[in-house]
Amino acid sequence: MASESETLNPSARIMTFYPTMEEFRNFSRYIAYIESQGAHRAGLAKVVPPKEWKPRASYDDIDDLVIPAPIQQLVTGQSGLFTQYNIQKKAMTVREFRKIANSDKYCTPRYSEFEELERKYWKNLTFNPPIYGADVNGTLYEKHVDEWNIGRLRTILDLVEKESGITIEGVNTPYLYFGMWKTSFAWHTEDMDLYSINYLHFGEPKSWYSVPPEHGKRLERLAKGFFPGSAQSCEAFLRHKMTLISPLMLKKYGIPFDKVTQEAGEFMITFPYGYHAGFNHGFNCAESTNFATRRWIEYGKQAVLCSCRKDMVKISMDVFVRKFQPERYKLWKAGKDNTVIDHTLPTPEAAEFLKESELPPRAGNEEECPEEDMEGVEDGEEGDLKTSLAKHRIGTKRHRVCLEIPQEVSQSELFPKEDLSSEQYEMTECPAALAPVRPTHSSVRQVEDGLTFPDYSDSTEVKFEELKNVKLEEEDEEEEQAAAALDLSVNPASVGGRLVFSGSKKKSSSSLGSGSSRDSISSDSETSEPLSCRAQGQTGVLTVHSYAKGDGRVTVGEPCTRKKGSAARSFSERELAEVADEYMFSLEENKKSKGRRQPLSKLPRHHPLVLQECVSDDETSEQLTPEEEAEETEAWAKPLSQLWQNRPPNFEAEKEFNETMAQQAPHCAVCMIFQTYHQVEFGGFNQNCGNASDLAPQKQRTKPLIPEMCFTSTGCSTDINLSTPYLEEDGTSILVSCKKCSVRVHASCYGVPPAKASEDWMCSRCSANALEEDCCLCSLRGGALQRANDDRWVHVSCAVAILEARFVNIAERSPVDVSKIPLPRFKLKCIFCKKRRKRTAGCCVQCSHGRCPTAFHVSCAQAAGVMMQPDDWPFVVFITCFRHKIPNLERAKGALQSITAGQKVISKHKNGRFYQCEVVRLTTETFYEVNFDDGSFSDNLYPEDIVSQDCLQFGPPAEGEVVQVRWTDGQVYGAKFVASHPIQMYQVEFEDGSQLVVKRDDVYTLDEELPKRVKSRLSVASDMRFNEIFTEKEVKQEKKRQRVINSRYREDYIEPALYRAIME
């Protein structure tokens, strides 16, 4: 029968229907009809109502309707992959919204055909964020309209309200959406994979993209491949409605899709598990809600829900299974109802429209539920649920994650503009002869707000001006010390997709960056350097480009050469010309290749990795004295004492280190970079990681922690292969150990073919007998290395975490091209090893939070426990330094100290401030956890809150038992009992004699580090017998003394509010 159903709309194209008025009257029957025609296979269908039907006579009287929470949609990304962030704005009326939507800034651009408008949408998606009046509770239907009234569709979804008295806004109540040009809805399926209906009341059209339900898993795999960080945090992250993928990307990866434009006065129907996305052409108003048929029940039972937020919509399927699948109810409750969904089959209600041979198989004793029988839906067999005693309760359909961003921070600062078009960029060749211009203080402009890309959205070709009269002169040491220098800090912005320069004038002591003076260049055009994605075309040798504002200045990143220890030197005219030629040649090569991978090339002569070996005769080799060696006190660094690269090679120490790491989860030297993240976020490792000593070294299989995108991502290029050749079907990979150096890796992480995974396997370095070679990107030995440029070697983990490093052969994870790493990365100083080494070496990464300048080598950060986790494309790894660690996670990670009676602690007083107090006694209280019928939960109910039975006398209900809960608002709600939790409570007494009973989470010991929120409200009682200390409503805090800015640096001053917003 399935084969016959596949003949219905076999191409899974979006179908359009034109019902007559008679057909249009019965909504549920017409939905069954369009499914009998195969409309559900596309995941989306259009229905054009009869011309004589109108839901409302006029829309002239809605101007005063209030949009309570408009959202501004900020989009970041490039090359067809985007993330949408929603920022909540203040309430406005429809009149105000229309005025904004039709203004010159937000109005629809001119276009001749839809394809042109579609190109403009995807090209300008990240510019000029629009405002969306979404999720407005209400309807524009007139009360007398019964046909297709979105407020009362009378489908089986009404059972949710009839059985439990629960209404969920936007799910079984209508929502209004006021759109403008470029407002978007990201790729998603409906909550609980329900059907949805969308009617466009008036205004400009709305474009839709749809992926057939039978190909939905392929779209999910593609999204997880490009956004592994989001996928690890939440299995159903697409339900967050933040992911936009262009049709070109879908076509590129062979995912079937279709598109359609909805005009005013037309309906769109989405079907279960039908992924859809789209955008508005201009000012319009739409209304939508969800509904269900009997076919949806199986989808609802198997829907994968968002696990990271408790406020996501969740509907109990109990009532639906009992009513419509009674013979499968017990099996389903036991978790054994494993039905495979056939997306091609129409709903059972479509039987009357199908021939006998096309009828879908009936599931047992399912009975029809015609629309006219809905009033008596409660009257079922013996096992039917009783109607809840609870009154109506309003839930909320959580559509979008909104960010609160201070108004002081400009949007261009938070989300830099990036040109996403396919325009070609040409650079005129630099002249060989450059006239001298002496570096001065004014040749360097200070930039505190970050450099943004010039806006080239309206141009078809961009040419960089020829640099004239540019030269670097040699300066003696006195002149270098006298001149002001540019202190560069390079930060991979966590949202913007680029690195940001922030400059500061030279001070007596620099917190970051090289301690030497920098060279400066003057020119006719001011320049900056966007150091963004992997393989974008930079060789990291010389980078010259133009600011949006031209004021006649140029800065050039120079290679790290050394003069007398760590001092930098200037370029000669001939050297600069050679470097420029090499850079221009690399640009031409990259332009010809159009993103295709190129074989490893030799590093340029002035590359820092080349210069590191060119140590002058008067430079002594770096050695630590015995006194310095004995100063090691930090616990994380003690096991590494023999592994620093400034010490003599010690292969036995490396081997011992590798053996130790092999015994620790996740047992892979490459996956180790995500070790801290998994321990903190998931409370350790699952059983798949196991104990390495339990199984034979060559037989153990575990699941790698590193997503494939971390190896394949090339930043701005999306030409990547998301296949994993050495992974098993269950996602695990075999662990192999080198017989010589004992390093242990996953075959997939290191690129070991299954045929070579034997007990005699040797890593690449041992196979090449390069036992004294070290990683050129960090300062530690040990771990898994692969070959890089010029016979150098790099840690695979270092290559993964450094955005611009590139695996040439992705399957084999080698060789690694490090030539595209920008020069300023090599100038960063690692906060962990700068005290342990006399000179800077290797290449650092930085904290991903805002503009945090904290820098560290990948291997140092991993050893010190810095949290690194997979990030979303185009980034690879998201790094959180110790300064930005979440306090709650830090406190939860370590076991809380036990507290005894009589102990002095710090806790929150009833006046809202924290004081020192004494623990009087310890008690144990029992709290109940329940799941409410609307999907919400509570884990701190008192036994007396359960009103359906006397829990104080008879104890807690059985797990899964339906109970009635009296909430704090005095209403009674239906819920299911989950568990009872005995919690240790502490009765504390403050110095004023007042006592409180608090949980352990609300108590801090005197030797415990207090969170910032506690420190800010910490007070000490005075000696005045506490008069009015504990009773006053607000305790005034001592004001921080205002800092006076030196007039010399007044132009460099940042407003405190802006600084706090940036750092947050």
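Just so it is clear, glycine is given a Cβ too, placed from its N, Cα and C backbone atoms.
Listed in Swiss-Prot for this protein:
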| type | residues | note |
| --- | --- | --- |
| BINDING | Tyr132, Asn198, Lys206, Lys241 | 2-oxoglutarate binding site |
| BINDING | His188, Glu190, His276 | Fe cation binding site |
| DOMAIN | 14-56 | domain 'JmjN' |
| DOMAIN | 955-1011 | domain 'Tudor 2' |
| MUTAGEN | Gly138 to Ala | Abolishes histone demethylase activity; when associated with A-138 |
| MUTAGEN | Gly165 to Ala | Abolishes histone demethylase activity; when associated with A-165 |
| MUTAGEN | Gly170 to Ala | Abolishes histone demethylase activity; when associated with A-165 |
| MUTAGEN | His188 to Ala | Abolishes histone demethylase activity without affecting ability to bind H4K20me2 |
| MUTAGEN | Lys471 to Arg | Complete loss of SUMO modification by human herpes virus 8 protein K-bZIP/K8 |
| MUTAGEN | Asp939 to Arg | Impairs binding to H4K20me2, promoting partial recruitment of TP53BP1 |
| MUTAGEN | Asp945 to Arg | Abolishes binding to H3K4me3 |
| MUTAGEN | Asp945 to Ala | Impairs binding to H3K4me3 |
| MUTAGEN | Trp967 to His | Abolishes binding to H3K4me3 |
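Overlay of Swiss-Prot annotations on the structure.
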residue	record	DSSP class
Tyr132	2-oxoglutarate binding site	strand
Gly138	mutagenesis position	coil
His188	mutagenesis position	strand
Asn198	2-oxoglutarate binding site	strand
Lys241	2-oxoglutarate binding site	coil
His276	Fe cation binding site	strand
Asp939	mutagenesis position	strand
Asp945	mutagenesis position	helix
Trp967	mutagenesis position	coil
Can you check which residues sit near Trp967 (mutagenesis position), meaning Cβ under 8 Å from its Cβ, same chain, 6 or more apart in sequence, and list them in order? Asp945, Tyr973
Of all the recorded positions given, Glu190, Asp939, Asp945, which has the fewest Cβ neighbours within 10 Å once its own Cβ is left out? Asp939
Taking only same-chain residues 6+ apart in sequence, whose CB is under 8 Å from that of Gly138 (mutagenesis position), what do you get? Leu65, Pro174, Tyr175, Leu176
Top Cα neighbour of His276 (Fe cation binding site) in the set of recorded positions His188, Asn198, Lys206: His188
For Tyr132 (2-oxoglutarate binding site), what is the tally of other C-beta atoms lying within 10 angstroms of its C-beta? 24
Nearest by CA distance to Asp939 (mutagenesis position): which of the binding-site residues is it, out of Tyr132, Glu190, Lys206? Glu190
When secondary structure is assigned with DSSP, how many helix, strand and coil residues does the domain 'JmjN' (14-56) contain? 18 helix, 7 strand, 18 coil
Any same-chain residues 6+ apart from Lys206 (2-oxoglutarate binding site) with CB under 8 Å of its CB? Would you list them in sequence order, or say none? Gly179, Leu200, Thr261, Gln262, Met268, Gly278, Phe279, Asn280, His281, Asn284, Ala286
Whole-number Å distance between the CA of Glu190 (Fe cation binding site) and the CA of Asn198 (2-oxoglutarate binding site)? 12
Listed in sequence order, the residues of the same chain lying six or more positions from Asn198 (2-oxoglutarate binding site) whose CB sits under 8 Å from its CB are Gln262, Phe267, Met268, Ile269, Thr270, Ala286, Glu287, Ser288
Return the count of C-beta atoms lying within 10 angstroms of the C-beta of Lys241 (2-oxoglutarate binding site), excluding that atom itself. 20
State the count of C-beta atoms found within 10 angstroms of the C-beta of His276 (Fe cation binding site), not counting that atom itself. 24
Please work out the helix, strand and coil residue numbers for the domain 'Tudor 2' (955-1011) from the DSSP assignment. 3 helix, 32 strand, 22 coil
